[in-house]
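Below: the structure, in structure tokens.
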Amino acid sequence: MLFTIQLIIILICLFYGARKGGIALGLLGGIGLVILVFVFHLQPGKPPVDVMLVIIAVVAASATLQASGGLDVMLQIAEKLLRRNPKYVSIVAPFVTCTLTILCGTGHVVYTILPIIYDVAIKNNIRPERPMAASSIGAQMGIIASPVSVAVVSLVAMLGNVTFDGRHLEFLDLLAITIPSTLIGILAIGIFSWFRGKDLDKDEEFQKFISVPENREYVYGDTATLLDKKLPKSNWLAMWIFLGAIAVVALLGADSDLRPSFGGKPLSMVLVIQMFMLLTGALIIILTKTNPASISKNEVFRSGMIAIVAVYGIAWMAETMFGAHMSEIQGVLGEMVKEYPWAYAIVLLLVSKFVNSQAAALAAIVPVALAIGVDPAYIVASAPACYGYYILPTYPSDLAAIQFDRSGTTHIGRFVINHSFILPGLIGVSVSCVFGWIFAAMYGFL
């Protein structure tokens, strides 16, 4: 009975925090914590300090990249690619947004490219919903495939002491599973999007809308472009510093002999990532003369700090509650998950929707899953399931896609659940999880 009451308290905090949005999600964890500790006298769990430190380092480097103009270079290259292949925008666009996320570690880079995707689609009489919805989904799917994303480094940190038949999960082991499985999922989204919805010339509602001259001008109006901008060399230098750091981190992750050893053990990749991300930010500031004051004012830094508070409050609250009832949870869920391993992926997917964060969902669920005996291989194979907040169209990138689509084809349906993102999201995540299991088996984890 007490467990049920405490679980309801946690769910109320999650629902209300998600509804308020932003930093409120993590702060609401504080309410749950105080009630659990001072009212129910549960011993406080341990906050995920390692995960939070990694997030701080990665966000600092990514925000510095944006402040330096290095991100503009990536976006300019992406726009050139899209405008050279307009007929294939429904397939190319989600790959572009996913790649940007993989390189930058955050899906928030999609906001700048969405108007360009719309312009390419509408000027070629392609239903904008096709590439717009796919691109928003693709940007978020890329998070679990990025070597510098909060979700990936968090998962590596949480699985750092876990062995798979005597073998530790290395940084590149995880990426070797998540990158190809994610890209195959993106391909599935692109193929689906190619055929979805009515062509614009057969869409009676759209044709009626543009029959009004003002509406037609609004729908087919010009969009801002990066192609006519000559970016300074410092922007290019910042981009190469950032990409070079990612390459070095990947190399150190691939070969533990390249890392210094202490007590017979190579330096943890969790610490390596922190060190090199801080180094990256410092080099960009020094070599490109980026104004440090501008770093804390951009979208990447803001969203990253919100992620830290979310992981802090939610994961600490969940650890406190589930840690106190671990024996009961093991008894109820342990056998079920062993018999139906896919149940873990469904739980992770739903929690992700509640918290609107892949990193926060992993931080809340992975420690519990390990404690009740879920095979770590299942956790790795099902990693793409940490993206579930496409289920309802409340995430900022989805809302942005709707706003940037002036044709109105990217939309939220009458029943809310029948929106433009639900099918691409289900297809992409499901296909990625299936291939995640296949690649995990190929590499000997399953």
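Cβ atoms here come from the backbone N, Cα and C positions, even for glycine.
Heads up, this one's the original sequence, none of the swaps are in it.
The C-beta environment of Glu79 (mutagenesis position), restricted to residues of the same chain at least 6 apart in sequence and closer than 8 Å, consists of Ile113, Ile116, Thr225, Leu226, Leu227. In the three-state DSSP scheme, Glu79 (mutagenesis position) is classed as helix. Under its mutagenesis entries, Swiss-Prot includes Glu79 to Ala with the note: Loses transport activity but still requires fumarate for expression.
For the mutagenesis of Arg83 to Ala, Swiss-Prot gives this note: Loses transport activity but still requires fumarate for expression. The structure shown keeps the original residue. Using a 10 Å radius centred on the Cβ of Arg83 (mutagenesis position) and all shown protein chains, the other Cβ atoms total 15.
Taken residue by residue with DSSP, Arg127 (mutagenesis position) is part of neither helix nor strand, so it is coil. For Arg127 to Ala, Swiss-Prot lists a mutagenesis experiment annotated as follows: Is able to catalyze uptake, but has lost the capacity for antiport activity.
For Lys353 (mutagenesis position), applying a Cβ distance below 8 Å and a minimum sequence separation of six or more within one chain yields Gly388, Tyr389, Ile391, Leu392. Quoted from Swiss-Prot, the note on mutagenesis experiment Lys353 to Ala is: Constitutively expressed.
Neighbour count (other Cβ atoms within 10 Å of the Cβ, all protein chains): 17 for Thr394 (mutagenesis position). Quoted from Swiss-Prot for the published mutagenesis Thr394 to Ala: Shows partial expression without fumarate. Impaired for transport to some extent.
In Swiss-Prot, a published mutagenesis experiment is listed as Thr394 to Ile, annotated Constitutively expressed. Affects regulation of the DcuS-DcuR activity, but not the transport activity. Thr394 (mutagenesis position) falls within neither a helix nor a strand when secondary structure is assigned with DSSP, and so counts as coil.
Where Swiss-Prot documents Thr394 to Asn or Ser as a mutagenesis experiment, the accompanying text is: Requires fumarate for expression. Shows wild-type transport activity.
Under mutagenesis, Swiss-Prot gives Asp398 to Ala with this note: Requires fumarate for expression. Shows wild-type transport activity. Of all Cβ atoms in the protein chains displayed, 26 besides its own lie within 10 Å of the Cβ of Asp398 (mutagenesis position).
Quoted from Swiss-Prot, the note on mutagenesis experiment Asp398 to Glu is: Requires fumarate for expression. Impaired for transport to some extent.
Swiss-Prot lists Asp398 to Asn among its mutagenesis entries, and the accompanying note reads: Constitutively expressed. Affects regulation of the DcuS-DcuR activity, but not the transport activity.
The two recorded residues Arg127 (mutagenesis position) and Thr394 (mutagenesis position) have their Cα atoms spaced 22 Å from each other. Distance noted between the C-alpha atoms of Arg83 (mutagenesis position) and Asp398 (mutagenesis position) is 22 Å. Counted within 10 Å of its Cβ, the other Cβ atoms near Arg127 (mutagenesis position) come to 24, all protein chains included.
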